[in-house]
Amino acid sequence: MPPRELSEAEPPPLPASTPPPRRRSAPPELGIKCVLVGDGAVGKSSLIVSYTCNGYPSRYRPTALDTFSVQVLVDGAPVRIELWDTAGQEDFDRLRSLCYPDTDVFLACFSVVQPSSFQNITEKWLPEIRTHNPQAPVLLVGTQADLRDDVNVLIQLDQGGREGPVPEPQAQGLAEKIRACCYLECSALTQKNLKEVFDSAILSAIEHKARLEKKLNAKGVRTLSRCRWKKFFCFV
């Protein structure tokens, strides 16, 4: 019997290649500019540092102009908030006003244990804001709330012949008078209500931008209490 001829086995047919799944393009990042104003030494820098970097400045250093950037998620969409820390001293009035245009939201800050800083909200800060930016929302923020019941602070106020801490109802009344979005008290040291301040600022800015772009639907923006909220980066 003649030997059988061996033939090379044909390779099995390759399975049809399937294209890799397409990655969903990331939603565009929304940018928000938030400017903090108020008298010197009321704790504006401390608010920003405590919120963005989870730290607390060990000593007071007057600010000329600093910016911080944080990325967060709101309803799954990336939002980058730029926090502008301004100087409260008169020497920086001209420099400070340069950052007011294109601001999406202002935090008008006063210390609850410095009545003069509260008085300056209506005498200086609100007029200055509205001169350069008449439409952006304003939040009234009472800082250093942890000192409201501090015995040493109360003694110093009494010995100096100054008024006591600013009553919360009085601050609430001012917020209504100046048509601020809300009034919030917070502490950079203990971080009490700190997140709520910036949550409210971001929400107010988003709604303001939506109104300007005429894209705010009937339901509006969901409250941040229902949103997934994550902080990613801090750039100083």
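Heads up, the Cβ atoms here are built off N, Cα and C, so glycines get one too.
According to Swiss-Prot, the GTP binding site annotation covers 38-45, 85-89, 143-146. The Cβ of Thr86 (GTP binding site) lies under 8 Å from the Cβ of Val35, Leu36, Val37, Lys44, Thr63, Leu65, Phe92, Arg96, Cys99, each of which sits 6+ residues away along the same chain.
According to DSSP, Gly40 (mutagenesis position) is assigned to coil rather than to any helix or strand. For the mutagenesis result Gly40 to Val, the note given in Swiss-Prot is Constitutively GTP-bound and constitutively active.
Taking a C-beta cut-off of under 8 Å and a sequence gap of six or more, Tyr56 (mutagenesis position) has these contacts in its own chain: Ser46, Val49, Ser50, Ala188, Leu189. Listed in Swiss-Prot as a mutagenesis experiment, Tyr56 to Leu is described as follows: Increase in GDP/GTP cycling.
Under the heading of mutagenesis, Swiss-Prot lists Arg226 to Gln and annotates it as follows: Loss of subcellular location to plasma membrane.
As a published mutagenesis entry, Cys227 to Ser appears in Swiss-Prot alongside the note: No effect on subcellular location.
Record note (Swiss-Prot), mutagenesis Arg228 to Gln: Loss of subcellular location to plasma membrane. The unchanged residue is displayed.
While the structure shown retains the original residue, Swiss-Prot records the mutagenesis experiment Trp229 to Tyr with this note: Loss of subcellular location to plasma and endosomal membrane.
One mutagenesis experiment catalogued in Swiss-Prot, Lys230 to Gln, is accompanied by this note: Loss of subcellular location to plasma membrane, decreased association with endomembranes.
Listed in Swiss-Prot is the mutagenesis experiment Lys231 to Gln, annotated as follows: Loss of subcellular location to plasma membrane, decreased association with endomembranes.
What Swiss-Prot says about the mutagenesis result for Cys234 to Ser is this: Loss of subcellular location to plasma and endosomal membranes.
Fewest Cβ neighbours within 10 Å among the binding-site residues Ala41, Ala145: this applies to Ala41.
Cβ packing within 10 Å was compared across the recorded positions Gly38, Gly40, and the lowest neighbour count falls to Gly40.
Considering only the binding-site residues Lys44, Gln89, the Cβ with the fewest other Cβ atoms within 10 Å is that of Gln89. Between the CA atoms of Gly40 (mutagenesis position) and Gln89 (GTP binding site) there is a gap of 6 Å.
Annotation note: Thr86 (GTP binding site) sits in a strand segment as assigned by DSSP.
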